[in-house]
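Chemist: Structure below; questions to follow.
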Amino acid sequence: MEEERGSALAAESALEKNVAELTVMDVYDIASLVGHEFERVIDQHGCEAIARLMPKVVRVLEILEVLVSRHHVAPELDELRLELDRLRLERMDRIEKERKHQKELELVEDVWRGEAQDLLSQIAQLQEENKQLMTNLSHKDVNFSEEEFQKHEGMSERERQVMKKLKEVVDKQRDEIRAKDRELGLKNEDVEALQQQQTRLMKINHDLRHRVTVVEAQGKALIEQKVELEADLQTKEQEMGSLRAELGKLRERLQGEHSQNGEEEPETEPVGEESISDAEKVAMDLKDPNRPRFTLQELRDVLHERNELKSKVFLLQEELAYYKSEEMEEENRIPQPPPIAHPRTSPQPESGIKRLFSFFSRDKKRLANTQRNVHIQESFGQWANTHRDDGYTEQGQEALQHL
């Protein structure tokens, strides 16, 4: 009773929560509260009153469960996607800047080559003129006037200044080219660092997705286990109540029969009750096809072991997919953005909400079976009135086992 009150309070608090704060546990609490209300309606009006309504309510609760689970996972994925898009845009901008810089360097190099070619042609022309002058000078007389000597000296000085200017221009352009090369190397290092950062963020994103899927699988397994245990507990309590009611009716009937027989039969009445209880225990242990063959703790252990195995299998599958993706990346050797993983279409397993409502319908079937057993017990009471004895005969024990 305390557990039922606690679950009812949890469901009411879940109904009062804000829509953005709902969790999967709140959805299951709401489903439990709706199931209890359905059970009350079935007890009062029968199963036909909600036969068409129950599947629709179950479907609505399943849709709510899926939406709540997506709402909790979506913000983290959106942040990671925005970060990845931002890094891609930065990378594209840097690549574009690098291309522009390369084009500028090519233009500067072309200009420098053109100027150097012009200067070389001028030097060749001056050297040719110098040779011609030297040959002319050798053929003429050695007697030069002072004016001619000064003129020749002025021409050589002008050529020397031109050569000096050309050398300065060439050195300056060489320094500029070296500076541009250093700047280009730094830009390439920045691009490589950004690519490494992008690959690291992609791996972190993949690990986070893997962890989110594992946590979702574990949460769903725990929720399903809780629902199954609650349903088993409810069925056990209802079975205990029905068995107690049957035992009370049998005892009242036997006490009424023995009170009519006088003083001798009340002395044997406790023995009869003990034999009834023993016979009922034997019948429950041997003839009941639905008798418990294991304890509740064993059932919990089996469910826990099954959930652990499921989570391990899921982890191994994710690791295998991760290693396969790494091998593909190593084969390609080109950092590419990861493809958007589409969820694989697989048959949807039965949700905990359907399982919960199936337990409620199963309880109604058990109540119908208990009513049938009460009818059989009344027929057995008539048979016992006709075959009274000091103790139960073998036929009476067989009838109890049948019950």
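Cβ from N, Cα, C; glycine included.
Sharing the features that Swiss-Prot gives for it:
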DOMAIN    10-97  domain 'RH1'
MUTAGEN   R291 to L or E  Loss of interaction with RAB8A and RAB10
DOMAIN    291-356  domain 'RH2'
MUTAGEN   R293 to L or E  Loss of interaction with RAB8A
MUTAGEN   R300 to L or E  No loss of interaction with RAB8A
MUTAGEN   K310 to L or E  Loss of interaction with RAB8A
MUTAGEN   K324 to L or E  No loss of interaction with RAB8A
Chemist: Ranking the mutagenesis positions R300, K310, K324 by other Cβ atoms within 10 Å, which is at the bottom?
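Modeler: Checked R300, K310, K324; of these mutagenesis positions, fewest Cβ neighbours within 10 Å: K324.
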Chemist: Expressed to the nearest Å, what is the distance separating R300 (mutagenesis position) and K310 (mutagenesis position) at their Cα atoms?
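Modeler: Roughly 15 Å, rounded to the nearest whole number.
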Chemist: Rounded to the nearest angstrom, how far is the Cα of K310 (mutagenesis position) from the Cα of K324 (mutagenesis position)?
Modeler: 21
Chemist: So, in DSSP terms, is K310 (mutagenesis position) helix, strand, or coil?
Modeler: helix
Chemist: What counts of helix, strand and coil residues does DSSP assign across the domain 'RH1' (10-97)?
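Modeler: Its residues fall into 81 helix, 0 strand, 7 coil.
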